Every structure is written in structure tokens, then in C-alpha cells.
Amino acid sequence: MAQLIFDEEKVTSVIDRIVKRTFQMDFAWDWPGGVAFYGVAEAYEATENEEYINLLKTWVDEQLEDGLPPLSINGVSIGHTLLFLHKVTGDDVYLETAAEMAEYVLHKAPRFGEGILQHTVNAAEYVFPEQAWADTLMMAGLFMLRIGRVMEREDYFEDGLRQFHGHEDVLQDPVTNLYYHAWDNKAQNHLSGIYWGRANGWAALTMAKALPLIEVTHPSFMIIDGSLRDQLSALVRLQDESGLWHTILDDPDSYLEVSASAGIASALMSSGKLYTKYVQKSLAAILDAVEEDGRVSRVSAGTAVMKNAEGYKQVPYKRIQGWGQGLALTFLADVLKTKKRLYQ
């Protein structure tokens, strides 16, 4: 397989434009910032641009002056940034705050079945009883694995694994190997039963990021690796000629969506050179989707589990979104990192 080909200077410049535009947005302690800042942290790891640390630190420090707000699964996503800041600054306040969030997840967050987290959001008026959403893997599942490793807390780590296994059990179709957006445990169905693009982006990206945290001799490694392997095999067969994926993966009449594509393309890179030809096409398309001012375009708005396919098709995609910025940064950072590691 051919090596991934790219202009390192161009990719670095595009990353910088995205980061700068991201910090012209206003964020609360919620998932738009959580995903955006995850991407900024990844951008730092790839570029070592110290400005990115300062931007994140300034935002978090200002928020922490008021203490933690009431938490939800979506709000826990900021925990990724706290772990990053603890790593690069050594300041224990970030880890202590992240631990508070992990305690919320472990002991207070609503669950159902075999300990699967119910997806919860910051807005109290929106409640989804006993629903599992693929989004939770990014907001809380991966976070629990990461903090479990950092703090050597097996209970946190095992809960992270529980989320990956539980969400696979209820969301991954055993025939298509794609992930549904959500599962309703009360109704015992997948609601509208849609293979939503960003849901598959969340699942693929987080599994790819989870595997390096798990010992290869741990049974969970094989379970997650198998789920990801089969999902990626299905996803590459649905990639559009443009290099992007549709917001409804198996519906070519639905629009092409960039945040899902970035998450999927990043996950494809975890397989080394196996999927280089697909990643190469995605790279060109995602770079093209970044406006001159750093806005990542063609990113769908925050999406509840819609009632039908038409509902997903009507979700707007004209505005800047934190998750679009963050997922594009994550992908482009992974592209740059191929210069620093064995890619085979």
C-alpha cells in the first residue's frame, strides 16, 4: 500500500486556522467545547504549538473559578481537556476536577441493563429514559478509560470497558456491522433505525483511541478490535467518491457530512496502511471543507434521534459547530502524526 501523501506545512497551517477560529466561538461546560478542545489537544500533540496549551488553560481556568456545573454525560466530555492539561502542566487541580467527573459517571449517572450509561444532556427538559447513544462513547466511555489509566483506578477503567461492550451489544448491527444512532431499552428497538454517519464516527474514533490503552492480552482488546475491524470494513464500502460519507451512511440521497467523515477517516488510520487510499481521498475532501477563516464547513447541527430518515436529511449544516472543528482537528493531527510514528 502507498504511503499517505500530504504537504506537512499546509496541514499544519490549516490546523492553526481551525484552532484560531475555534477560540472565537463561545462554549459552556458541554459537549461542543468538549469535542472541540479534544481536537485542540490532539493538534498540540501533533504540532507542539504551545499557544494551544495556553488557549485551553485560559478557558478551563476561567470556568473553574465558578466550580463544576451540574453534570451530564455530554458535560463529562470536558474531562478529556482536563486530562490533557494535567499531563502538560502537572497541575493536580485538573486531575482532581476530572476525578470529580469520573465519580459522577461511576456513581450518579443514570444507567440501565448491564450498567450501560443512559445518554444525558445539559438541558434538563430533554430526557431520554434508558436510551443508549453512540455519542456516549466519546463523551464518557473513552474518558473513563483514559482517567482509569492515568489514576491507576481499575474501577474507572472497567467502567469504560463496560460502556464499549454494552454499546456494541445494543448498537452494532451484526449483519451490516454498522452502528445505529441509538437504542431504546424500554421499547427494545433502535427507534428510527438509522445508520447515522456521526454515530459511526463516534464509535469508530473512540474504539481506535481506546485500543492503545488496553493490554493486548486483555479479552476486551479482542472484543473492541473485532467490532472496529468489521465496522471499518463496512464503512470503506460506503465512502463516496468525494472522500466523504453521507449523513445517513447507506442513503446516497442524504447529504455528505464532514464531522462524521473526519471521525471515520481518523479511525481508518489506526489500521496502518491498509486503508490509505480511502484516507487519502478523505484528506483532500476535509482540507477542502475548511474555509479560509478556519471554519469547518458541511457539519450537521446537534442531532437528536430523529423520527425517520427525512428528519436526518433536514438537519441543517450551514453553521460552525464545535464538534466539526474538533473532529477535523483530530483527523488532521493524526495525519501529521504519521510523520512521527511507524505507519504500516
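Backbone N, Cα and C atoms are what each Cβ position is placed from, and that goes for glycine too.
Every position carries its original residue.
Owing to the predicted nature of the structure, the values given are computational and were not obtained by experimental measurement.
According to Swiss-Prot, the active site, proton donor annotation covers D135, on the basis of a curator's inference. Annotation comment: Swiss-Prot describes 30-31, N74, 118-128, 198-202, 308-309 as substrate binding site. Here Swiss-Prot notes a mutagenesis experiment, D135 to N, with the remark: Loss of hydrolase activity.
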- What is the interatomic distance between the Cα atoms of A199 (substrate binding site) and D135 (mutagenesis position), given in whole Å? 6
- Note on the structure: Three-class DSSP assignment, V121 (substrate binding site), comes back as coil
- Message: Helix, strand or coil by DSSP: which one applies to A199 (substrate binding site)?
- Response: helix
- Express the distance between the Cα positions of D135 (mutagenesis position) and V127 (substrate binding site) as a whole number of Å. 15
- Message: Can you tell me how many other Cβ atoms are located within 10 Å of the Cβ belonging to A124 (substrate binding site)?
- Response: 9
- Task: Using the structure shown, find which entry in D30, D135 (the recorded positions) has the sparsest Cβ neighbourhood within 10 Å.
- Result: D30
